[in-house]
Amino acid sequence: MQTIIRVEKLAKTFNQHQALHAVDLNIHHGEMVALLGPSGSGKSTLLRHLSGLITGDKSVGSHIELLGRTVQREGRLARDIRKSRAHTGYIFQQFNLVNRLSVLENVLIGALGSTPFWRTCFSWFTGEQKQRALQALTRVGMVHFAHQRVSTLSGGQQQRVAIARALMQQAKVILADEPIASLDPESARIVMDTLRDINQNDGITVVVTLHQVDYALRYCERIVALRQGHVFYDGSSQQFDNERFDHLYRSINRVEENAKAA
């Protein structure tokens, strides 16, 4: 099975606090993987490293590879990092859309990397690009909102627009950081259904950070759980039982309670 993401000996320190400890991870083509863990476990930090949004410590031997290209090595971004990012869709918890633009215009932003610079200066997109953007919106059930400002949409609708933008980008990997954290249950279900549909029918690899264990178990065949910056569990979601759940979350809660009591 083809390895799409390879992480070796990744460490990260923030203000003398080590957020990641020599993390090793391989993710294969077509997988839908949930990164789980309590707040502060390092899951979002790990996800940001995968696309080079942040760099790791200058650790000997640390290396991240995405789609066969080096993203960063020993704390330094690769010179051709843009080539890796060109095929990586990143979905943020807070949507990261341009409120003053329409839904369609926001989706077209996904084509900027493949559009000549002079065209991007004037937002001149081709008819073919606009058609692809409409197809992406149809895919996520948002085509009827194409000419509406994104500022008028609900959180769940905005998240689906962000997914359509990743499709417009022709992403081979989607990295989603807490995409349902601020959504109501029905909106969260629709967003996760959309990500799973893209994964299963398009073969796009999806890595998603989640707080909600039930969604991870329902939508992702594989779980990578982090605890205090270490990989605590990496395996089938079916094998992530109550005992592992308790050890991952409740032991952390006890540490926090003891710290408050002290």
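Including glycine, each Cβ sits where the backbone N, Cα and C put it.
Taken from Swiss-Prot, the feature domain 'ABC transporter' covers 5-253, and the record attributes it to sequence analysis.
Around Gly37 (ATP binding site), a 10 Å sphere centred on its CB holds 26 further CB atoms from the protein chains shown. Gly37 (ATP binding site) falls outside any helix or strand according to DSSP and counts as coil. Positions annotated as ATP binding site by Swiss-Prot, on the basis of sequence analysis: Gly37, Pro38, Ser39, Gly40, Ser41, Gly42, Lys43, Ser44.
Around the Cβ of Val60 (variant position), a 10 Å sphere holds 7 further Cβ atoms from the protein chains shown. Listed in Swiss-Prot as a natural variant, Val60 to Ala is described as follows: In strain: B.
Spatially close to His87 (variant position) yet at least six residues away along the chain are Leu67, Gln169, Gln170, Ala171, Lys172, Val173, judged by Cβ distances under 8 angstroms. Among the sequence features in Swiss-Prot, the natural variant His87 to Asn is noted as follows: In strain: B.
The note that Swiss-Prot attaches to the natural variant Gly127 to Arg is: In strain: B. In the three-state DSSP reading, Gly127 (variant position) counts as helix. Under a cutoff of 8 A between CB atoms, and with a sequence separation of 6+ in the same chain, Gly127 (variant position) has no neighbours.
According to DSSP, Lys43 (ATP binding site) sits within a helical segment. Summary of the ATP site environment: with the site residues Gly37, Pro38, Ser39, Gly40, Ser41, Gly42, Lys43, Ser44 set aside, the chain residues having Cβ atoms within 8 Å of the Cβ mean position are Thr45, Leu226. Its own atom aside, the Cβ of Ser44 (ATP binding site) has 18 Cβ atoms within 10 angstroms in the protein chains shown. Sequence-distant contacts of Ser39 (ATP binding site), defined as residues of its own chain at least six apart whose C-beta falls under 8 angstroms from its C-beta, comprise His211. When the binding-site residues Pro38, Gly42 are compared by the number of other CB atoms within 10 angstroms of each CB, Pro38 has the fewest. Cα spacing between Gly37 (ATP binding site) and Val60 (variant position): 26 Å, rounded to the nearest whole number.
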